[in-house]
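Features as listed in Swiss-Prot:
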type: BINDING; residues: 58-63, S173, 197-200, 291-294, A349; note: GTP binding site
type: BINDING; residues: S62, T203; note: Mg(2+) binding site
type: DOMAIN; residues: 47-377; note: domain 'G-alpha'
type: MUTAGEN; residues: C14 to S; note: Fails to localize to plasma membranes and failed to activate Rho-dependent serum response factor-mediated transcription and actin stress fiber formation
type: MUTAGEN; residues: C18 to S; note: Fails to localize to plasma membranes and failed to activate Rho-dependent serum response factor-mediated transcription and actin stress fiber formation
type: MUTAGEN; residues: T203 to A; note: Abolishes phosphorylation by PKA; disrupts heterotrimer stability
Amino acid sequence: MADFLPSRSVLSVCFPGCLLTSGEAEQQRKSKEIDKCLSREKTYVKRLVKILLLGAGESGKSTFLKQMRIIHGQDFDQRAREEFRPTIYSNVIKGMRVLVDAREKLHIPWGDNSNQQHGDKMMSFDTRAPMAAQGMVETRVFLQYLPAIRALWADSGIQNAYDRRREFQLGESVKYFLDNLDKLGEPDYIPSQQDILLARRPTKGIHEYDFEIKNVPFKMVDVGGQRSERKRWFECFDSVTSILFLVSSSEFDQVLMEDRLTNRLTESLNIFETIVNNRVFSNVSIILFLNKTDLLEEKVQIVSIKDYFLEFEGDPHCLRDVQKFLVECFRNKRRDQQQKPLYHHFTTAINTENIRLVFRDVKDTILHDNLKQLMLQ
């Protein structure tokens, strides 16, 4: 009977895997699982839409990223909102210190001389304390300074200094928070969605946010825009689908915080010229966001862009004329005018509905261009 039994070698040929040891079977299972994972990852990477947010410091990149979380993510729960409270308190104290210092340097008299003591109190704030150095202020500390801040903001001297803010560096959201001191001073204060959008903390390093729209994976990458942070940009250039280049359109009359000499719009134009003419991005759709339209609309009423850009033609107090000029300034930075079209949008990053509508159009543009690239591969 034994003569009719097939040998082990015949069995292994006829039924591979039947005689595998438990260790070999486990190894084979793991190998198949790894192959599946690699296949899924390859499919994911091929479908992934990687969007790079670029632009000079304070152009609105981080605010735009917050909006993506609000619109396409899980929004900010109570715990996440509370984490912004120390940053907001820091924004207020830093902003008031800037105004007190500016009032003195601009030789603006106090409306009420007794506010000098409040000004001295603000300037004595220890900015080198551990939390303050990180751009955060505890509730307990903020409440100690709140009466002084409230008195100073009501002083005509500080108000006059604020009116001349283009002559020094002041955060754009300072007025919003100073106008809401009562809310900020409540013991159970929890930042609102608008508070979070206006809270300012400089971006250090690289921040990514992943989300899906109709089963299409998106990865949005925000890199610091200050000069010291731009060397990190090159770390993010791999496999980029699209670049959203943000510009603070209202800053045509302001200078950089870094050197206090270079015009901010000129700086943005120079950065854009480097990006748009880089061969690495020859197949990447570049979309220009002329941001802070709300502030630009206010500014053109009182400041003439022609005083800063002599080549401007048109009505300097007409928003549409100024916006048309800004678009042309950026278009003219492209050396190859025959390359892919330059898309542009006028945005207000703190306005959720505006960003929702704009990004809907941007998403369609990106996906359309991405599909064309995939078909050419």
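Placement of Cβ uses the backbone N, Cα and C atoms for every residue, glycine included.
Nothing has been swapped: the model has the original residues at all the noted spots.
Features recorded in Swiss-Prot, as mapped to the structure shown.
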residue: E58; record: GTP binding site; Cβ within 10 Å: 25
residue: G60; record: GTP binding site; Cβ within 10 Å: 26
residue: S62; record: GTP binding site; Cβ within 10 Å: 22
residue: S173; record: GTP binding site; Cβ within 10 Å: 20
residue: L198; record: GTP binding site; Cβ within 10 Å: 23
residue: R200; record: GTP binding site; Cβ within 10 Å: 19
residue: T203; record: mutagenesis position; Cβ within 10 Å: 19
residue: K292; record: GTP binding site; Cβ within 10 Å: 26
residue: D294; record: GTP binding site; Cβ within 10 Å: 16
I need the CA-to-CA distance for E58 (GTP binding site) versus T203 (mutagenesis position), whole Å please.
9
To the nearest whole angstrom, what is the C-alpha distance linking K292 (GTP binding site) and T203 (mutagenesis position)?
18
Pop the mean pLDDT for the domain 'G-alpha' (47-377) in here, whole number is fine.
90
D294 (GTP binding site) to T203 (mutagenesis position) - Cα separation in whole Å:
23
Residue from G60, S62, S173 whose C-alpha is spatially nearest that of T203 (mutagenesis position), among the binding-site residues:
S62
